[in-house]
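Enquirer: According to Swiss-Prot, the record shows the following:
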type	residues	note
MUTAGEN	Arg101 to Ala	Significantly reduced glycosyltransferase activity
MUTAGEN	Trp102 to Ala	Significantly reduced glycosyltransferase activity
MUTAGEN	Arg109 to Ala	No effect on glycosyltransferase activity
MUTAGEN	Gln111 to Ala	Significantly reduced glycosyltransferase activity
MUTAGEN	Asp262 to Ala	Loss of glycosyltransferase activity
Amino acid sequence: MTDNPNKKTFWDKVHLDPTMLLILLALLVYSALVIWSASGQDIGMMERKIGQIAMGLVIMVVMAQIPPRVYEGWAPYLYIICIILLVAVDAFGAISKGAQRWLDLGIVRFQPSEIAKIAVPLMVARFINRDVCPPSLKNTGIALVLIFMPTLLVAAQPDLGTSILVALSGLFVLFLSGLSWRLIGVAVVLVAAFIPILWFFLMHDYQRQRVMMLLDPESDPLGAGYHIIQSKIAIGSGGLRGKGWLHGTQSQLEFLPERHTDFIFAVLAEELGLVGILILLALYILLIMRGLWIAARAQTTFGRVMAGGLMLILFVYVFVNIGMVSGILPVVGVPLPLVSYGGSALIVLMAGFGIVMSIHTHRKMLSKSV
């Protein structure tokens, strides 16, 4: 008696990838533990964090049930909604810490720029899937317009860090479509030539100051350099095994700013040490490798470039946050994915993982349609 190779397993029926789900749950538990410490054992914040995790998991499960071809069909509508929301932010968005990035609808407050991190790669993947790969020069130009329209709207908030990530979320999808290295080389040269224009004419004074603080934070230890100095102290004092959960001096004595959001990695490093850092990095590596494996097995161009693009941008999120907190990159306000406190970012990330699981678990259906 032999097993039926076409027989669906439980995970096939619920359209979830158990390996990815297990890694995600481990990261979310890790996040909850560090948030509890970073918040000073704030019960209210912890309750909200658990609610965000629960909502994120529900959205991921729901998104995983929807076939990839539906996402491909929805992409233009989501993209248009995203553009409208970004314009709405510019018109009557809520101002926080000098930036106009939020829409406050009374019952919910969110950042439309987070939606762009899903809407842009979806739209570019849909556009690419309807063309031969690699895309023609004309269609590459159209794809770039689709990428940079929302990017410029986010940059105008101003939010340079998020705008770069939005651009990269689309550019990675375009890269995975098989662009020639010659074209990529030309793009790199153009970007390099644009940097002086960005520095002298487009960046705000505080953004330039952040870059300068990267070189010499001690020049303003109580002002612009304070964040990175305190973060370095926290990371360096953690040692091999850390000071112990809930026993970090920089975090518990509130020397470390934004310790539950952008600088949560410093809290983790101080309290759990190098061992805790390596566990976190191992989970991220496993998650990204699993996502790239799913991308490699996808049966359509849409599935391949979408899953691959989401995993590459996840790597960039992790790299930028850890680099920022460690003092090797400027402070740009990028949270640590799946770990930092924040509902909008977590829900969008979990939605992205739901799409990746959908691409994986619907691959048999896709192979029949090709």
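In case you wondered, yes, glycine gets a Cβ from its N, Cα and C as well.
None of the listed substitutions appears in this model.
Owing to the predicted nature of the structure, the values given are computational and were not obtained by experimental measurement.
Could you tell me the structural context for the features on the list?
Expert: Around Arg101 (mutagenesis position), the same-chain residues at least 6 positions away in sequence with a Cβ under 8 Å from its Cβ are Val89, Gly93, Ala94, Gln111, Ser113, Gln157, Asp159, Thr162.
According to DSSP, Trp102 (mutagenesis position) sits within a strand segment.
Long-range C-beta contacts of Arg109 (mutagenesis position), restricted to its own chain and to partners at least six residues apart, with a cutoff below 8 Å, comprise Ala94, Trp102, Leu103.
In the three-state DSSP assignment, the secondary structure recorded for Asp262 (mutagenesis position) is coil. Its own atom aside, the Cβ of Asp262 (mutagenesis position) has 24 Cβ atoms within 10 angstroms in the protein chains shown.
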Enquirer: Determine the Cβ neighbour count for Gln111 (mutagenesis position): the number of other Cβ atoms within 10 Å of its Cβ.
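Expert: That number is 26.
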Enquirer: Is it possible to get the count of other C-beta atoms within 10 angstroms of the C-beta of Trp102 (mutagenesis position)?
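Expert: A count of 18.
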Enquirer: May I ask you to report the DSSP-based helix, strand or coil state of Gln111 (mutagenesis position)?
Expert: coil
